[in-house]
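Q: Input: one structure, supplied below.
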Amino acid sequence: MAAEVYFGDLELFEPFDHPEESIPKPVHTRFKDDDGDEEDENGVGDAELRERLRQCEETIEQLRAENQELKRKLNILTRPSGILVNDTKLDGPILQILFMNNAISKQYHQEIEEFVSNLVKRFEEQQKNDVEKTSFNLLPQPSSIVLEEDHKVEESCAIKNNKEAFSVVGSVLYFTNFCLDKLGQPLLNENPQLSEGWEIPKYHQVFSHIVSLEGQEIQVKAKRPKPHCFNCGSEEHQMKDCPMPRNAARISEKRKEYMDACGEANNQNFQQRYHAEEVEERFGRFKPGVISEELQDALGVTDKSLPPFIYRMRQLGYPPGWLKEAELENSGLALYDGKDGTDGETEVGEIQQNKSVTYDLSKLVNYPGFNISTPRGIPDEWRIFGSIPMQACQQKDVFANYLTSNFQAPGVKSGNKRSSSHSSPGSPKKQKNESNSAGSPADMELDSDMEVPHGSQSSESFQFQPPLPPDTPPLPRGTPPPVFTPPLPKGTPPLTPSDSPQTRTASGAVDEDALTLEELEEQQRRIWAALEQAESVNSDSDVPVDTPLTGNSVASSPCPNELDLPVPEGKTSEKQTLDEPEVPEIFTKKSEAGHASSPDSEVTSLCQKEKAELAPVNTEGALLDNGSVVPNCDISNGGSQKLFPADTSPSTATKIHSPIPDMSKFATGITPFEFENMAESTGMYLRIRSLLKNSPRNQQKNKKASE
């Protein structure tokens, strides 16, 4: 491949280089056709001359186009100007390759460049190995490839097609260390991303501000100031780390300036909170069912016609979005606080019922022409819009009745619950209400396993069930009661004749969970004093024969709920006969002996005394139709074994209702607390007990008690 291509002197092309303005216009020779005889004699007509003239003009235009194409190729082949090299043999251009618009040149362009670069590397390696090798200095000679146009193209093709078929798309000058591309590399499928070596350039941003038009000024927002110390003004540390003494006036002034600057930089939205009330005020002018003048203009309707969406609503129904706004949803949470009331209690299945949605009928929207009658003077054009006439089921009052009947309000539901509780004789709710009306003080102390007979009573008197396996060994005779005694039930009357208000307050309506350690200790001392006084008063009394106590039984709690009702002799004898096979022998001996000085007799006497006091007001004791009495006293048999009626079973009895669920429902997955570190915990409580006395909660209690 030759180093240069020689086309001759440039002056040869100058006669063809005329500017467009200086191009002479063809002047047509006008021939006068006055005499037809002269035309025939000369043998040359006007038609032939005009045809020759047209051909000459086409030839001139074609030569000018070829001249411009040759000039462009000559500019491509000329040596680049402005490049100065020290050694033209090594530093000058190695070769120049012209890439034509051919599929082969586009496909193998990268391989051609790699071949040239490999040649340069091979030459450099040879120079390193043999420096003294003679180099060939050839004279410049014309290129072996002649840039000629393909003359096989038909002459009928236009000049424009020839240009497109033989246009140069790339011209690369290869030097030793670099290459110079004058026209650009060819693109693969005209896509620079698919062509190797092509990268989309990334330009640096020169203008950081908006360029304004002539005569206009653009207000540029102030930049947010950098945080700095409000005390000394340094940006290296914050105010909390400032070593300088604090200047309150300067700090306040700088903080205010910083906040103002931040507010201006953020368009007065710096550290502003989002409130729902602002949204309501913002869209407060929009009301459902009310069409404003702007909306009428936007819809293209007047106040003398119904909006088109009204006719569509007749087919789709009431908008579900506004129906959602009218929902009143109950949380379904039930509060078990142990208090006797119907406000925070729920029955079985009541939570699922409360989850049903209710609606506030006052929030139903009025839509004239949909759920209320169309105003007078406004026509109903439902046929034009392809809709349906007003439906009676979509009227507001009919829709409200539908919501009321299918989605009951909370008040109606609670009323139904009360009526159902009163109508069912064996429901737990009815039993609870009866116990509340009777004012039973020990209703909360009943065991959850204790049951009462159902409405269907049997003619037989109650019988004791066989004793359960003992949890703890029975206490021997003469053993004093244990140190820990349960607190008195809620509402238990005082056990001593003393009428002091302190005693009534301690044993009154104070919840045992809210008592402090000192109050519990004081209550324990009062219980012991009451037991000692009962022992001294009833030291000469004998225990009745039919007292339901075993020889080593200990009362777990006082039994104020048992009715002291007279029992016929026949019933008594029958009861004794039924009790003999099942009651242990020690029970008969102990009941006949009647030891008055033992703790069993003391507790029995105390239970009898309280029975006599509470008999007029207690209706909880289950008096059967045949006159037998079902005791409500929680009595232990053999230490911790309860005695229950014989005919008590799940099929014939209902469990006594308690507002607090059974502990077994809360004990799943709970690890029992082992009292290993109780000494440290108790000591810590005793240390901070003085601080707890002055707590706001205790101060409120003392204030209420004093009032």
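Yeah, the Cβs are placed from backbone N, Cα and C, and that goes for glycine too.
Pasting the feature list from Swiss-Prot:
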MUTAGEN   Leu299 to Glu  Impaired interaction with ZCCHC8; when associated with E-295
MUTAGEN   Phe309 to Ala  Reduced interaction with ZCCHC8; when associated with E-313
MUTAGEN   Asp662 to Ala  Does not alter RNA helicase activity of NEXT complex; when associated with K-666
MUTAGEN   Phe673 to Ala  Does not affect RNA helicase activity of NEXT complex; when associated with A-675
MUTAGEN   Glu674 to Ala  Does not affect RNA helicase activity of NEXT complex; when associated with A-676
MUTAGEN   Ile688 to Glu  Loss of RNA helicase activity of NEXT complex; when associated with E-692
Q: Restricting to the same chain and to sequence separations of six or more, state which residues have a Cβ under 8 Å from that of Ile688 (mutagenesis position).
A: none
Q: Near the Cβ of Asp662 (mutagenesis position), how many other Cβ atoms are there if near means within 10 Å?
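A: The answer is 11.
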Q: May I ask for the distance between Leu299 (mutagenesis position) and Phe309 (mutagenesis position), taken between their Cα atoms and rounded to an integer number of Å?
A: 10
